[in-house]
Amino acid sequence: MIRVLVVDDHDLVRTGITRMLADIDGLQVVGQAESGEESLLKARELKPYVVLMDVKMPGIGGLEATRKLLRSHPDIKVVAVTVCEEDPFPTRLLQAGAAGYLTKGAGLNEMVQAIRLVFAGQRYISPQIAQQLVFKSFQPSSDSPFDALSEREIQIALMIVGCQKVQIISDKLCLSPKTVNTYRYRIFEKLSISSDVELTLLAVRHGMVDASL
C-alpha cells in the first residue's frame, strides 16, 4: 500500500484529490496538510511514502518545504503539483529533489501513474512541463530574470507578491525584519525594479504567479 500525503492550501483541492484517490487500489491517503510548515509535521507523524506537494502556498511554500522535507526524510518521494508550467519552478523543484512534477490540469490516471512511478524509484514529469524543459535546454540563456535569484530570494519575493507584510514574513521564516528588508532590496536590485507593484507585475509576466488570483 502506497501511503500518500496531500499538501495544498486550498481545502477544496485537498478534499478533491483525497476523494479521487480513495478508490484506487494500492493507494491510501494517510493525511492532508494546508501549508509547507504543516507538511513537515505531518510527514514526521504519518510517515507517507509519497507527498503530493502544491508549489505555491503561503508561508515557506512548496519549494522550501520540499527541500526541508527531503533533508530530514530522504526516502520520501515528492511529486510537485502546480498551475505553473514555466521556469524557474520545474527546474528548481527537480533540483531540490522532487521525483515528479504535475500540473493541476492532470487527470486522475496521470496522477496515479506519477505516484506509482516515483514510489518505484522512477521519475515522472508531465508532458507539458517535459516539453518546456526540453525547449529551454536549447536556449543559450535564460528568459526569466527570476533565475538570478536564490531559492530564499524567490521564496521572499513570492511572499511579497502575496501581500505579506515584512513582520509576517519575518515571523514565518524566523528572520529579523532587518534581514527580510535586506533580501527585499537585494531582490529589487537583481530584478532592476523599485517597488512591490513592479515585482508583482514581473512575477505575473513570467508565470511566477497566476494572474487570475
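Here, residue 1 is simply the first one shown, and the rest follow in order.
Just so you know, glycine gets a Cβ as well, placed from its N, Cα and C.
Annotated features in Swiss-Prot:
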type    : residues  : note
DOMAIN  : 3-119     : domain 'Response regulatory'
VARIANT : P90 to L  : In the spontaneous pleiotropic mutant BL915-1
DOMAIN  : 142-207   : domain 'HTH luxR-type'
VARIANT : T182 to I : In the spontaneous pleiotropic mutant BL915-2
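Across the structure, T182 (variant position) and P90 (variant position) are spaced 27 Å apart at their Cα atoms. Here the domain 'HTH luxR-type' (142-207) is broken down by DSSP into helix, strand and coil counts: 48 helix, 0 strand, 18 coil.
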